[in-house]
Amino acid sequence: MKLFWVKRLLRISTVVVTLLLLQRTNAAIPDCDYYDTVDISAAQKLPNGSYLFEGLLVPANLTAEYEFTILPDDSKQKVDKHIRGCVCKLKPCVRFCCPHNHIMDMNVCAGDMTEEELEVLDPFLNVTLDDGSVVRRHFKKELIVQWDLPMSCDGMFSLDNREKTDQYTLFENGSFFRHHDRVTLNKREYCLQHLTFVDGNESSIRIAPHNCLISPSRMGQTVVMITSLVCMVLTITVYLFVKKLQNLHGKCFMCYMVCLFMAYLLLLLNLWQMSQNFCITAGFLGYFFVMAAFLWLSVISLHLWNTFSGSAHNANRFLSEHRFLAYNTYAWGMAVVLTGITYLADKVVENEDWNPRMGFGGHCWICTQSWSAMLYFYGPMVFLIAFNITMFILTANRIIGVKKDIQKFAHRQERKQKLNSDKQTYTFFLRLFIIMGLTWSLEIGSYISQFNQTWSNVFLVADYLNWSQGIIIFILFVLKRSTLRLLMESIRGEGEEVNDSEEEISLENTKYDRNVL
């Protein structure tokens, strides 16, 4: 019996020891993040189990044997057994991409620095302490260099703090704050390394941060935009095919759709980096068509207001059949002027705060990370949106007033005057809201909130709404009963061309006859 219990105890002891060893190997150092550790296998081990690493005494309880590495996504990868120490609990650490004597070239570790490179190396870093003060620290003498941690990603980009958009703050605890988008990164998401900077004929080597190229999934935006482009083509085709839709308002609407199609096409090419060979040209073309689209929206807004306010005949008196030519001169001409101003500013203005910087950062568009975008792009957009909103309110107010007037007149004359139901009226307001481009006003909020991650996620809904413009317009203006009826008549050869003077709004059945009043 005693022998039985002895064997039992031995088995239990063996299991316990095995579990402890496994814990020692796999659980690693208690209360210590893997990214706060350093490989100290080559350090001197003292009799009490502690290690002497680069002049720093690492106690035994802050060391452990590892046979894995933890990747940035927190998954484990098996490696050879080695000893690691939680040295960042004892002394501030700095996360390097490569060994401390290597230099980065094209975002790749390029090997040891030469003697000449070491002579021009600036070894100091600005480190922000917990109390908010900023001190200069020698990366090797005053900090622990962590260079054996897994790289955050394959594709990285460096920051140059000479640029206002590349400012950053490195904290004593190892976290990294990127100023332009106000994002805080941990040591899994960035690393530092020596990098050559060229300024005129002189070059210098400084320690520069490298961040991952984190690109959000483009699939959702791509699917929405391609669908939107197809819907735009279908909408334009319907308006070209159906003669009754080709009145003055319909022609303006088609011009708007052409501008929108070209702007979205260039945006899609930029999204998939298919316009890099003509990036600057693509950027200015995209700017031209976006501005032209907004200008055509202002034309449509003004034309709708004239139609419903009863002042269209006054416009006819002065412009007659040349109104469409006048509209074209205004929309395309102003778009050319705005594009020309932006082009000259891009070539002449030296101050980055006033330069649109077309093509900055490989994006074939105006640099939206600075306030110059407000001057050249969002400023004109705000003005035109404000104009469209004013026209929308005046037009909606006029429609409501006309409806009430006709109802009173019909009651007085005891005539049955059936107008659209409330549902139809609300639907018309929705269509009017879309065609006047008021949904674009959300784009301003998206621009202002780009540096706030929370609000950026909120306004992502607005971005998808704008990317879906072609789909929304197709549903509201083509897939409606009156347009489908006109389309069927045209297919059967029953359609007749409508004179522009009739001022029929082809986007909606709702209208009133001024002669009734």
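Here the Cβ of each residue, glycine as well, is placed from N, Cα and C on the backbone.
Arg11 to Trp appears in Swiss-Prot as a natural variant; the accompanying note says: In strain: Yak_5.
Under its natural variant annotations, Swiss-Prot gives Asp39 to Asn the following note: In strain: Yak_23 and Yak_8. Non-local contacts of Asp39 (variant position) by the CB criterion (under 8 A, 6+ apart in sequence, same chain) comprise His82, Ile83, Arg84, Asp148. Asp39 (variant position) falls within a strand segment according to DSSP.
For the natural variant Gly49 to Glu, the note given by Swiss-Prot reads: In strain: Yak_2. Spatially close to Gly49 (variant position) yet at least six residues away along the chain are Ala60, Thr63, judged by Cβ distances under 8 angstroms.
DSSP classifies His179 (variant position) as coil under the three-state reduction. Residues near His179 (variant position) in space but far in sequence (CB under 8 A, at least 6 apart, same chain), listed by position: Gln167, Tyr168, Thr169. According to Swiss-Prot, the naturally occurring change His179 to Tyr is described as follows: In strain: Yak_2.
Quoted from Swiss-Prot, the note on natural variant Leu195 to Phe is: In strain: Yak_5. For Leu195 (variant position), the same-chain residues that are 6 or more apart in sequence and have a Cβ closer than 8 Å to its Cβ are Ile103, Met104, Ser158, Ile205, Arg206, Ile207, Ala208.
Record note (Swiss-Prot) on the natural variant Thr227 to Ser: In strain: Yak_23. The DSSP secondary structure for Thr227 (variant position) is helix. Over all protein chains present, the Cβ of Thr227 (variant position) has 15 other Cβ atoms lying within 10 Å.
The DSSP secondary structure for Leu260 (variant position) is helix. Around Leu260 (variant position), a 10 Å sphere centred on its CB holds 26 further CB atoms from the protein chains shown. The note that Swiss-Prot attaches to the natural variant Leu260 to His is: In strain: Yak_23.
One natural variant named in Swiss-Prot is Ala331 to Val, and its note says In strain: Yak_2. According to DSSP, Ala331 (variant position) is assigned to a helical segment. Counting only residues at least six positions away in the same chain, the Cβ atoms of Cys255, Ala292, Leu295, Trp296, Val299 sit under 8 Å from the Cβ of Ala331 (variant position).
Between the C-alpha atoms of Leu260 (variant position) and Thr227 (variant position), the distance comes to 14 Å.
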